[in-house]
Amino acid sequence: MANLERTFIAIKPDGVQRGLVGEIIKRFEQKGFRLVAMKFLRASEEHLKQHYIDLKDRPFFPGLVKYMNSGPVVAMVWEGLNVVKTGRVMLGETNPADSKPGTIRGDFCIQVGRNIIHGSDSVKSAEKEISLWFKPEELVDYKSCAHDWVYE
C-alpha cells in the first residue's frame, strides 16, 4: 500500500491533566489509524532536550523542556496511509489561535505554550522520534480487523 507510514504523537502534560487522552486517541482511531505503541511516562529533561534538539537555540527552549517535564505524557506511534500529514492536519496549527474548529488544538487550546499535543512534521522526523521514544520490540505489529473496512 502506497504511503503507509508511522508517526509519533505525544499528548503533553496539559493534555493529560485536562483529561483529553481518551478524546485524542478516539479521534485517531475513528479516522482509521492503527495504534502501534503507547506508553505513559514522565520524560526526563535529557530525553526532552534530545527530542527538541532542533529547537535548542530558540529562546523558548528552556521553558518548553520545563513544561514537558512538568507532568506525565502519553507517547504513541500511529500507522496508516499518509498518517504524518493527516495527523498534523488533525492536530491543527502549532498556535491554537490559528487552528480551525474540528482540529484538536482548535477545539481544546487557547495559547501556543499549552497546545496539548505533539506530532511529527515529516516521515524522517517521525522515524527519529519513534526511535528516541520506543525500542523496536515495543512496536506491536498486527493487522487490525478494521483494516479492510478503512482501506481499499
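Including glycine, each Cβ sits where the backbone N, Cα and C put it.
Cβ neighbours of R88 (mutagenesis position) (same chain, under 8 Å, six or more residues apart in sequence): G119, S120, D121. Among the features that Swiss-Prot reports, ATP binding site is placed at K12, F60, R88, T94, R105, N115.
In three-state terms derived from DSSP, R88 (mutagenesis position) belongs to a helical segment. Under its mutagenesis annotations, Swiss-Prot gives R88 to A the following note: Decreased single-stranded DNA-binding and nucleotide-binding activity. No effect on 3D-structure.
In this structure, H118 (active site, pros-phosphohistidine intermediate) is part of a beta strand by DSSP. The active site, pros-phosphohistidine intermediate annotation in Swiss-Prot covers H118.
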Take the Cβ of F60 (ATP binding site) and count every other Cβ within 10 Å, whichever protein chain it belongs to. 12
F60 (ATP binding site) in three-state DSSP notation: coil
N115 (ATP binding site) has how many other Cβ neighbours within 10 Å of its own Cβ? 22
Over all pairs within K12, F60, R88, T94, R105, N115, the annotated ATP binders, what is the largest Cα to Cα distance, rounded to whole Å? 22
How many Å separate the Cα atoms of K12 (ATP binding site) and H118 (active site, pros-phosphohistidine intermediate)? 7
